[in-house]
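Annotated features, as they stand in Swiss-Prot:
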MUTAGEN   TRP363 to Ala  Severely disrupts cadherin interaction
MUTAGEN   LYS401 to Met  Complete loss of cadherin interaction
MUTAGEN   LYS444 to Met  Severely disrupts cadherin interaction
MUTAGEN   TRP477 to Ala  Severely disrupts cadherin interaction
MUTAGEN   ASN478 to Ala  Complete loss of cadherin interaction
Amino acid sequence: MDDSEVESTASILASVKEQEAQFEKLTRALEEERRHVSAQLERVRVSPQDANPLMANGTLTRRHQNGRFVGDADLERQKFSDLKLNGPQDHSHLLYSTIPRMQEPGQIVETYTEEDPEGAMSVVSVETSDDGTTRRTETTVKKVVKTVTTRTVQPVAMGPDGLPVDASSVSNNYIQTLGRDFRKNGNGGPGPYVGQAGTATLPRNFHYPPDGYSRHYEDGYPGGSDNYGSLSRVTRIEERYRPSMEGYRAPSRQDVYGPQPQVRVGGSSVDLHRFHPEPYGLEDDQRSMGYDDLDYGMMSDYGTARRTGTPSDPRRRLRSYEDMIGEEVPSDQYYWAPLAQHERGSLASLDSLRKGGPPPPNWRQPELPEVIAMLGFRLDAVKSNAAAYLQHLCYRNDKVKTDVRKLKGIPVLVGLLDHPKKEVHLGACGALKNISFGRDQDNKIAIKNCDGVPALVRLLRKARDMDLTEVITGTLWNLSSHDSIKMEIVDHALHALTDEVIIPHSGWEREPNEDCKPRHIEWESVLTNTAGCLRNVSSERSEARRKLRECDGLVDALIFIVQAEIGQKDSDSKLVENCVCLLRNLSYQVHREIPQAERYQEAAPNVANNTGPHAASCFGAKKGKDEWFSRGKKPIEDPANDTVDFPKRTSPARGYELLFQPEVVRIYISLLKESKTPAILEASAGAIQNLCAGRWTYGRYIRSALRQEKALSAIADLLTNEHERVVKAASGALRNLAVDARNKELIGKHAIPNLVKNLPGGQQNSSWNFSEDTVISILNTINEVIAENLEAAKKLRETQGIEKLVLINKSGNRSEKEVRAAALVLQTIWGYKELRKPLEKEGWKKSDFQVNLNNASRSQSSHSYDDSTLPLIDRNQKSDKKPDREEIQMSNMGSNTKSLDNNYSTPNERGDHNRTLDRSGDLGDMEPLKGTTPLMQDEGQESLEEELDVLVLDDEGGQVSYPSMQKI
């Protein structure tokens with residue numbers, strides 16, 4: 001036998017001896033009590049003359065002395081159990097009962113003295129006085145039966161710390177002391193109040209009131225009490241038991257109504273605490289709720305505090321932590337506390353409640369201030385439960401989210417993100433995710449002001465499991481929809497999101513020799529959240545886009561993910577949508593914002609030098625015969641030349657260079673042909689518009705490449721799409737593609753009919769619902785296509801385009817910008833002399849092609865504008881006045897037009913709607929969508945903001961019906 005075993009044996013023997021001494025103490029105390037009770041009984045007489053006032057109720061026959069019953073605390077507790085717990089049912093037969101007394105170590109003697117209600121006899125005496133008056137006296141004599149019960153008690157092995165070694169070895173140590181009528185039913189069998197073996201002699205959670213206060217509880221718990229539970233959503237709180245929140249303080253260990261001792265007054269306080277630990281209950285903010293052991297587990301056989309009465313009322317009982325819950329014990333019974341053990345558990349799980357049906361009817365869910373207060377408790381189980389429950393409360397409840405912010409709950413949740421335990425920081429992050437969702441921007445600002453973004457990033461770098469990473473990225477996605485938080489996410493979270501999520505889970509490898517295999521399927525939801533977050537922040541400003549483009553590996557991994565999804569025939573997933581929208585935003589202004597962008601710039605064609613042999617005269621620029629005949633009266637860009645080769649590279653393209661390479665163009669074409677998702681179609685067309693914008697080398701290559709890949713017809717087909725934003729994106733892409741002369745010819749033949757159908761007026765009423773921006777985009781595309789393209793102008797006349805243009809000009813119910821855009825198209829058509837006679841034969845007049853701005857709507861413009869009519873332009877004079885496409889400066893057609901940098905762009909949806917008509921310089925880009933309509937908006941998922949009505953987080957599509965969680 002080694003030293004440890006010897007030491008263990010010695011400690012066990014010592015604890016046994018110590019326990020025997022305690023039993024001897026208890027025996028002496030009980031014997032003293034027995035003598036005291038016997039002396040009291042000698043003074044009690046069952047007669048009408050000295051019956052106690054309480055005898056009128058048939059309860060007890062003890063006397064009052066100075067407002068109290070004679071006897072010590074144990075006797076009073078026993079009396080209170082008879083009075084209060086057993087209710088007002090027939091107790092007339094029960095006179096008294098003594099607490100158990102120990103005759104010798106190992107034995108307990110219980111004495112019961114009862115009345116026999118059937119054995120009561122009445123004696124009637126009649127007396128006649130001298131004056132003839134008769135006096136009748138009736139005396140009742142009751143039969144008293146005394147029963148003595150002896151029980152055997154076995155000693156309990158004690159550990160070196162004075163606590164029982166094993167709970168299994170102490171069964172049947174103590175037996176309850178309820179009356180026999182409560183231990184048996186009407187048939188003589190065990191009654192409903194018999195507790196399990198191993199329970200204490202007296203309930204530790206007795207809280208007896210002062211004399212004169214009496215409430216009868218019918219069966220155990222008060223029927224209308226406002227007991228404390230965690231997640232009961234079916235209980236209606238009675239107003240008389242609802243606690244007043246004013247001045248409310250959670251109960252503390254120092255309160256006078258704490259758990260009562262299980263040994264008699266004769267024992268010491270040390271003995272008391274050796275037999276049971278402190279119970280769990282709600283405490284004040286300065287105290288913990290129990291053990292702070294980091295290894296605290298969640299046992300299923302512990303309950304929580306229950307409340308009856310108001311918080312300020314001391315006459316209540318706290319349910320002990322050993323009480324069983326759920327289907328194991330009915331809620332309408334009273335239970336004795338078992339023998340306390342050295343516990344390793346905390347608060348109980350609600351599994352049994354959820355599985356066994358609805359919670360007990362007397363439970364209530366905690367108030368919001370209570371839940372927020374629990375976030376600050378030192379017990380980790382309470383923190384995690386409170387955070388999880390708070391997440392549940394915030395689900396689709398904007399009022400609760402606002403209240404959490406006003407109650408200062410957000411700083412506490414952000415602080416819990418750094419908690420070492422997963423259950424705590426996961427619950428806190430889930431609550432922040434739901435709070436950050438919705439239209440109340442103040443909640444997002446509050447999270448930002450508490451340094452929520454850096455805290456989320458720290459947690460993301462430590463996270464290794466998918467569920468936690470998903471919640472973190474979802475929270476960042478929700479926050480990214482607010483403009484003031486976007487740059488903070490870029491500055492703090494960009495590299496963490498790229499290095500910890502995008503690259504490792506996409507399957508892309510940094511080394512060229514590594515075999516890249518798609519492995520993002522398992523982490524698709526996490527990648528979707530991350531791409532959505534970056535998608536939102538990419539719309540902030542050029543600085544954000546520059547940092548995203550230059551983030552090592554980000555663009556490569558995004559393109560790899562989209563290629564893998566297309567290869568797996570999954571081109572409509574949310575992941576593809578977010579990645580393509582992010583690539584579309586990164587391609588915005590790419591020809592100006594990439595490093596050394598000037599090396600790709602090209603001069604505008606047909607811009608003659610004002611000095612030298614080709615200086616312009618008053619009749620136009622001089623052209624040599626060689627140039628004239630070498631061109632063959634054709635544009636510089638030969639329409640017959642349909643082949644184009646991208647510049648040769650010495651090394652593979654990486655990073656931002658991939659944004660304008662042939663492989664990414666083929667990705668967009670594949671999505672245009674295969675995808676059915678409107679957002680993906682819009683993003684693909686918008687990316688093509690951005691890449692084809694501007695006078696730069698790769699823009700020219702991409703225009704030709706799209707024609708070679710037969711993508712023009714796919715884009716033209718989008719004009720018939722039922723979603724307006726898809727139509728608008730397709731119109732913008734065709735406009736920039738039409739800069740190529742060959743593309744312009746093809747678009748004029750195949751796209752003009754669809755463009756005309758989308759104009760307001762005529763038989764098509766659906767287009768009246770198109771926004772001003774969409775109508776202007778279509779008009780500008782038509783004007784770009786028919787310029788220098790007589791066949792396209794004829795096609796416009798054949799498809800009743802003139803009627804719709806004149807209607808926009810003359811109707812008076814269109815905006816000023818729409819009228820100006822339509823006027824430009826009408827003037828371009830009138831500039832072709834070949835079309836004037838056919839138009840006049842059809843009944844059109846010259847005045848129909850003039851624009852009277854008095855008919856334009858002034859509702860959208862607070863400033864004054866010119867009421868003059870724009871001059872008509874003769875196409876034959878065009879080359880004599882200004883080169884190529886610059887007949888009319890569009891800046892002269894509206895006072896709100898912008899500078900050259902934003903030409904041919906779609907409107908910024910944050911309110912800047914004045915860029916569309918500015919054509920004075922080179923071609924512009926597709927503005928990233930942002931502002932009031934973030935890059936991804938749909939109900940329940942603002943930029944795929946996500947709320948989860950689950951406490952163990954799951955994806956939104958598979959909500960868990962109340963998963964396992966701990967009781968608060």
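Using the three backbone atoms N, Cα and C, a Cβ is placed for every residue, glycine included.
None of the listed substitutions appears in this model.
Sequence features annotated in Swiss-Prot and their locations in the structure.
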residue : record               : CB count, 10 Å
TRP363  : mutagenesis position : 25
LYS401  : mutagenesis position : 26
LYS444  : mutagenesis position : 23
TRP477  : mutagenesis position : 31
ASN478  : mutagenesis position : 31
Pairwise CA distance, ASN478 (mutagenesis position) versus LYS444 (mutagenesis position), rounded so that it is a whole Å: 8
Candidate nearest LYS401 (mutagenesis position) in space, where candidates are the mutagenesis positions TRP363, LYS444, TRP477 and distance is Cα-Cα: LYS444
Separation of alpha carbons, LYS444 (mutagenesis position) and TRP477 (mutagenesis position) (Å): 11
Assigned conformation of LYS401 (mutagenesis position) - DSSP reduced to three states: helix
Cα-to-Cα gap, LYS444 (mutagenesis position) vs TRP363 (mutagenesis position), nearest whole Å: 34
